[in-house]
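Peer 1: So Swiss-Prot lists these for the protein:
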DOMAIN    96-156  domain 'S4 RNA-binding'
VARIANT   Q54 to L  Streptomycin resistant. Also confers streptomycin independence on streptomycin-dependent S12 mutant P91D
VARIANT   Q54 to P  Confers streptomycin independence on streptomycin-dependent S12 mutant P90R. A RAM mutant
VARIANT   I200 to N  Confers streptomycin independence on streptomycin-dependent S12 mutant P91D. A RAM mutant
VARIANT   K206 to N  In JB221; fast-growing suppressor of streptomycin resistant mutant S12 K42N. A RAM mutant
VARIANT   K206 to T  Confers streptomycin independence on streptomycin-dependent S12 mutant P90R. A RAM mutant
Amino acid sequence: MARYLGPKLKLSRREGTDLFLKSGVRAIDTKCKIEQAPGQHGARKPRLSDYGVQLREKQKVRRIYGVLERQFRNYYKEAARLKGNTGENLLALLEGRLDNVVYRMGFGATRAEARQLVSHKAIMVNGRVVNIASYQVSPNDVVSIREKAKKQSRVKAALELAEQREKPTWLEVDAGKMEGTYKRKPERSDLSADINEHLIVELYSK
């Protein structure tokens, strides 16, 4: 399955919620009618079965983190093997992706932009360049912008934008040095209440 390259707002309208695929310079409800389905007049959303609700939740989370279907299923399998709550383990694995950590630290305005920084070798982990977006960041790892990439206007713009967002408590960021520390894995209470991971577990448990 190829990565989706179409209109980002269309995906948010399909899921009926902001997937944070755009930079956030303007509120998403000023860009499109988020409550309406895609299409000129917004097709009426059908009443979903239990399976349909579970599938939509999985698609929503997968799109938020920019993960392909096969990758997402593999994350679920790994989450199920780990001790503890499978749903919470799944979210922790997704949050631990390098592209997501770069976004959370404010170095990228969106996860897609953060992923691009990683693939363009602009990101270092503990002083070494890592260009794999799915790389799992571990507690106490230091993530930083390479010296030659610090002058990029998009990085500076992203950091300014990040000042308007709530700062994650599991990260410690020095915006001046353009580096941050992944202090710990986020707990469920740290993350969005708009995600219902239990529906995803129910979907894959069938």
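Each residue, glycine too, has its Cβ placed from N, Cα and C.
Provide an account of the burial state, proximal residues and distances for the features listed.
Peer 2: Within the same chain, residues at least 6 positions away in sequence whose Cβ sits under 8 Å from that of Q54 (variant position) are L199, I200, E202, L203. According to its DSSP assignment, Q54 (variant position) is helical.
Over all protein chains present, the Cβ of I200 (variant position) has 25 other Cβ atoms lying within 10 Å.
DSSP classifies K206 (variant position) as coil under the three-state reduction. Its own atom aside, the Cβ of K206 (variant position) has 6 Cβ atoms within 10 angstroms in the protein chains shown.
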Peer 1: Using DSSP, how many residues in the domain 'S4 RNA-binding' (96-156) fall into helix, strand and coil?
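Peer 2: Taking each residue of the domain 'S4 RNA-binding' (96-156) in turn, the totals are 23 helix, 12 strand, 26 coil.
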